[in-house]
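Annotated features, as they stand in Swiss-Prot:
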BINDING   His80, His179  heme b b562 binding site
BINDING   His94, His193  heme b b566 binding site
VARIANT   Val142 to Leu  In strain: EG4181
BINDING   His198  ubiquinone binding site
VARIANT   Ser205 to Ile  In strain: JU403, JU439, JU516 and JU793
VARIANT   Ile222 to Thr  In strain: ED3092 and ED3101
VARIANT   Leu317 to Trp  In strain: JU725
VARIANT   Phe321 to Leu  In strain: PB800
VARIANT   Val342 to Phe  In strain: BW287, EG4181, EG4207A, HK104, HK105, JU403, JU439, JU516, JU725, JU793, PB800 and PB826
VARIANT   Val342 to Ile  In strain: ED3033, ED3034, ED3035, ED3037, ED3092, ED3101 and VT847
VARIANT   Gly353 to Val  In strain: PB826
Amino acid sequence: MKINNSLLNFVNGMLVTLPSSKTLTLSWNFGSMLGMVLVFQIVTGTFLAFYYTPDSLMAFSTVQYIMYEVNFGWIFRIFHFNGASLFFIFLYLHIFKGLFFMSYRLKKVWMSGLTIYLLVMMEAFMGYVLVWAQMSFWAAVVITSLLSVIPIWGPTIVTWIWSGFGVTGATLKFFFVLHFLLPWAILFIVLGHLIFLHSTGSTSSLYCHGDYDKVCFSPEYIGKDAYNIVVWLVFIVLSLIYPFNLGDAEMFIEADPMMSPVHIVPEWYFLFAYAILRAIPNKVLGVIALLMSIVTFYFFALVNNYTSCLTKLNKFLVFLFIISSVILSWLGQCMVEDPFTVLSPLFSVIYFGLAYLLLGIFMTSKLLFK
């Protein structure tokens, strides 16, 4: 069916008539699920913003007001809180799937995806601070102070973000505005990510590169994406039965600038990076290692190699990389004491070693098998 409207024609080409391989599995649902969760987070977050007050004296109490006084406010708050965890679960599955199938060969898709990941981490951190609880307040103090390692301008940048000489109500307003606006920038980059992907196709080893052996995206894969409904049902049930199991008990205590928690721990989806940061006693080197834990994957897109040799070795190393990431996440929430202070540097070295080994295999496979 021909559509004359240019906007509808664009949407039709992306969601209906897009030529798609017959062999894509359910692991290709992660992207569509991420899009659904992103929209879900924007909707629930907008509702919460109606009642939230970005003031250091009222922020914590307005969160309690939403929970206890606003009609169905507790549902929106619980779903928004757990929706962030659901988003990161599928985001990490999406990234690991990309490593598994060497998706970094699609340079624009890979680079835009990593940029989305960095922005989402910033977005989640700022949302975490908005509760203005004891743990989130001190997490804001620790993380923002890391910017002071930037040569020359570092202390000035920290003072500018804090709007003073410490994390205050002005910092809270700054984070609230960015937390409200950043999702729209993420949506824009997601659109670019989608366009780049659909203009080149997938990197699955089963992928068919001729349009003669493909099917339209709808209804074949629209129906397959309907399996996401099962995930949503599980998410709703778990959120209602265990609403705060993924949080910290300190998040129920109002922020006290005069007393820090015994053990500062970020949300679970930042723990692997936090473990790498703590593994290095030097502040500057720790921040560099923290950044490189993510920035390293940008280097994959700089290699001009479109072959897919050594795929079995690549998949084996990806599984080892996933295991090391999970162990680092566990170490990130452990106390700073033996044996964890020994294990964290060890698994940080393994993490980077596997990442650069994957990069090295990707670089050399073309030379070995050309």
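Using the three backbone atoms N, Cα and C, a Cβ is placed for every residue, glycine included.
Original residues only: the substitutions mentioned are not part of this model.
Features as recorded by Swiss-Prot, highlighted on the structure.
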residue	record	CB count, 10 Å
His80	heme b b562 binding site	20
His94	heme b b566 binding site	20
Val142	variant position	15
His179	heme b b562 binding site	22
His193	heme b b566 binding site	22
His198	ubiquinone binding site	17
Leu317	variant position	18
Phe321	variant position	20
Val342	variant position	10
Gly353	variant position	14
For His193 (heme b b566 binding site), the closest of the recorded positions by C-alpha position, picking from His80, Val142, His179, Gly353, is His179
Between the C-alpha atoms of His179 (heme b b562 binding site) and Val142 (variant position), the distance in angstrom, to the nearest integer, is 19
Here the Cα-Cα span from Phe321 (variant position) to His80 (heme b b562 binding site), rounded to a whole number of angstrom, reaches 30
Expressed in Å to no decimal places, the gap between the Cα atoms of Val142 (variant position) and Val342 (variant position) is 22
Whole-Å Cα distance, Val342 (variant position) to His94 (heme b b566 binding site), is 31
The rounded CA-CA distance in Å from His94 (heme b b566 binding site) to Leu317 (variant position) is 17
Argmin Cα dist to Gly353 (variant position) over the recorded positions His80, His198, Leu317 returns Leu317
Spacing of the two Cα atoms, His198 (ubiquinone binding site) and Leu317 (variant position), in whole angstrom, works out to 28
As a whole number of Å, the Cα atom of Leu317 (variant position) is distant from the Cα atom of His80 (heme b b562 binding site) by 35
By a three-class reduction of DSSP, His179 (heme b b562 binding site) is assigned helix
